[in-house]
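S.K.: Starting off with a structure, shown below.
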Amino acid sequence: MASGNARIGKPAPDFKATAVVDGAFKEVKLSDYKGKYVVLFFYPLDFTFVCPTEIIAFSNRAEDFRKLGCEVLGVSVDSQFTHLAWINTPRKEGGLGPLNIPLLADVTRRLSEDYGVLKTDEGIAYRGLFIIDGKGVLRQITVNDLPVGRSVDEALRLVQAFQYTDEHGEVCPAGWKPGSDTIKPNVDDSKEYFSKHN
């Protein structure tokens, strides 16, 4: 796996790539999303098996992310032409069908290298997921091995949690969901949470 330049708490590596957006080719840059959160997820290859389940799941929940001021972008090392062919293939035949999220083409593998998810022996990306805040700062990184897909619910929960901490200055305990108790991050005030939950 490439080491990459992606670091928590630092500006996310910038990128520019051709994407398939609403069935057409469009140049997409990270800076296009300034002021919004971004969930950037990498997947190994088009026309495979776990990948369409993840892409369709993220596409089906795209509006939930947008309500939070967050956009979801998928990336693989395939070309925009392969992405389009896969989108134009019916879901019952292993295709994607129409999508509500862009798919970026990383044919040079630069994005995969910059984000540290390139599986160098095969030239494909591991299942990396990156949450970038509205200031362009990388807030979360997870990388799965190839055979296991990711949870859209968990990605959505993490965006909600980071946005909550940004706005309120409190911290979110394990398994936090909107409406749950948070912790005031100092020794005395944190006892309020711990006395209630232990």
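A Cβ is built for glycine as well, from the same backbone N, Cα and C atoms used for every other residue.
So Swiss-Prot says this about it:
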DOMAIN    6-164  domain 'Thioredoxin'
ACT_SITE  Cys51  active site, cysteine sulfenic acid (-SOH) intermediate
MUTAGEN   Lys196 to Arg  Abolishes acetylation
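Describe the structural context of each listed feature in the structure shown, including burial, neighbouring residues and relevant distances.
M.R.: In the three-state DSSP scheme, Cys51 (active site, cysteine sulfenic acid (-SOH) intermediate) falls into the helix class.
With a 10 A radius on its CB, Lys196 (mutagenesis position) counts 8 other CB atoms from all the protein chains.
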S.K.: Return the residues near Cys51 (active site, cysteine sulfenic acid (-SOH) intermediate), defined as same-chain residues 6+ apart in sequence whose C-beta is under 8 angstroms from its C-beta, sorted by sequence, else 'none'.
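M.R.: Counting only residues 6 or more apart in sequence, the Cβ neighbours of Cys51 (active site, cysteine sulfenic acid (-SOH) intermediate) under 8 Å are Tyr43, Pro44, Leu45, Ser76.
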S.K.: Report the mean pLDDT of the predicted model across the domain 'Thioredoxin' (6-164), rounded to a whole number.
M.R.: 98
